[in-house]
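As recorded in Swiss-Prot, the features of this protein are as follows:
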MUTAGEN   Trp11 to Ala  98% decrease in catalytic efficiency
MUTAGEN   Trp11 to Tyr  50% decrease in catalytic efficiency
MUTAGEN   Trp11 to Arg  97% decrease in catalytic efficiency
MUTAGEN   Ser29 to Ala  10% decrease in catalytic efficiency
BINDING   Ser29, Asn116, Thr161, Asn291, Tyr323, Gln328, Lys331  2-(N(omega)-L-arginino)succinate binding site
MUTAGEN   Asp33 to Asn  99% decrease in catalytic efficiency
MUTAGEN   Asp89 to Asn  Loss of activity
MUTAGEN   His91 to Asn  90% decrease in catalytic activity with 10-fold decrease in substrate affinity
MUTAGEN   Thr161 to Ser  30% decrease in catalytic efficiency
MUTAGEN   Thr161 to Ala  Loss of activity
ACT_SITE  His162  active site, proton acceptor
ACT_SITE  Ser283  active site, proton donor
Amino acid sequence: MASEARGDKLWGGRFSGSTDPIMEKLNSSIAYDQRLSEVDIQGSMAYAKALEKAGILTKTELEKILSGLEKISEEWSKGVFVVKQSDEDIHTANERRLKELIGDIAGKLHTGRSRNDQVVTDLKLFMKNSLSIISTHLLQLIKTLVERAAIEIDVILPGYTHLQKAQPIRWSQFLLSHAVALTRDSERLGEVKKRINVLPLGSGALAGNPLDIDREMLRSELEFASISLNSMDAISERDFVVEFLSFATLLMIHLSKMAEDLIIYSTSEFGFLTLSDAFSTGSSLMPQKKNPDSLELIRSKAGRVFGRLASILMVLKGLPSTYNKDLQEDKEAVFDVVDTLTAVLQVATGVISTLQISKENMEKALTPEMLATDLALYLVRKGVPFRQAHTASGKAVHLAETKGITINKLSLEDLKSISPQFSSDVSQVFNFVNSVEQYTALAGTAKSSVTTQIEQLRELMKKQKEQA
């Protein structure tokens, strides 16, 4: 009875005793890796063709295997595939079903192939597809930020450092600051995709494939860019998983920052913007509440992604060479982060595209003290060394505070008492449009500079879209 219990395992021949039920539960991954069903079939079809070319399968056998795999694919797509208790993973499930459909010929499919090279191939195929979708959503978010910046380029609001009012900026400059960060994420994603695009299939358990399998044929069939150089490395390396999770971590840092900014700006204390009802929720007790749950969830999901990266790093750091069962942990991390990014990016795009800004409240929040730097720059343009100009401007701020007035209300005599370089044209300093318009250097908040940023980002997005 014990040996029969092992007979349905791909590895059961060597064992005489049955597996402990608790061990069965711990060992099984079919509950989540069935998401690999389609790519597992895709890989098996390619491998079957390579076996036929190598003379392991006859043409008739190949046709039966391909037909059976197509039937299994159809069952998965229709949601009628029946997973059995003995199916410990997606590879076992598909092979078991193939045998039910075409008989013992199914047993030839795994010739020279190990689940070690099979599973990493499946995961890479899954990630190739998923990362293309994520890339599309990411570029759409960047585009939404850029196009909104172009439309609302004339809106000016306070810029903050340390959450204290600092200098006037354009609302567009704020939007583009987040767009630029996301373009770096898009570039990083492109690099991850390059590393994923290396074929491991044909590496066997660790020593390679002894059956003269045409790996170039496999590469072409599965649309990989290149072939792995070393079989031991190919079946065990999960650098691409770590790189993907690292990319995701940085992306979520940027999205969390943007979410936090927008949450603050949406408070009644700031009143700079209002979120759409479509991306807000209410309170079960307080009828007046409109909560920015969409942004709060984006912010919180960052911690979830960070945890996935940390867990995989901990799994990998102590492993010896080649495959170890520890690597089974990679799939849940990848699936979870793929799902998280897919949802978060779409919600973020929805938030940005539908929020309403209050130009009036933004402009009301601008205060003369924010022009203290401009006052110092006024003196610099008069030939005063910056350190002296900075000190003079600070004294002007202090004098205004002492008098209980704003800095722009200081008389010319007051200013001259601080520096003789002040003259009647100093009044031009106390204008918020003039303030932002002086930052004409590349990357600045002047309208001309912001327009250049928009043009550059549009061009960059075009290139990244072509490479996606």
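Each residue's number is its place along the chain shown, starting with 1.
Including glycine, each Cβ sits where the backbone N, Cα and C put it.
Nope, none of those substitutions made it into this model, it's the original residues.
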Cα-Cα distance maximum in Å, computed over every pair in Ser29, Asn116, Thr161, Asn291, Tyr323, Gln328, Lys331 that the record assigns to 2-(N(omega)-L-arginino)succinate: 51
Among His91, His162, Lys331, which are recorded positions, the residue with the most C-beta atoms within 10 angstroms of its C-beta: His91
Euclidean distance between Cα atoms of Asn291 (2-(N(omega)-L-arginino)succinate binding site) and Thr161 (mutagenesis position), Å: 25
Reduced DSSP assignment, His91 (mutagenesis position): helix
For Asp33 (mutagenesis position), the number of other Cβ atoms found within 10 Å of its own Cβ: 23
Closest of Ser29, His91, His162 to Lys331 (2-(N(omega)-L-arginino)succinate binding site), Cα positions, recorded positions only: Ser29
Cβ neighbour count (within 10 Å, all chains shown) around Gln328 (2-(N(omega)-L-arginino)succinate binding site): 18
Of Ser29, Asn116, Asn291 (the recorded positions), the residue whose Cβ has the fewest other Cβ atoms within 10 Å: Asn291
Residues that sit under 8 angstroms from Tyr323 (2-(N(omega)-L-arginino)succinate binding site) by C-beta distance, when 6+ apart in the chain: Ser114, Asn116, Ala205, Leu206, Ile235, Ser236
Rounded to the nearest Å - Cα separation of Gln328 (2-(N(omega)-L-arginino)succinate binding site) and Asp89 (mutagenesis position): 10
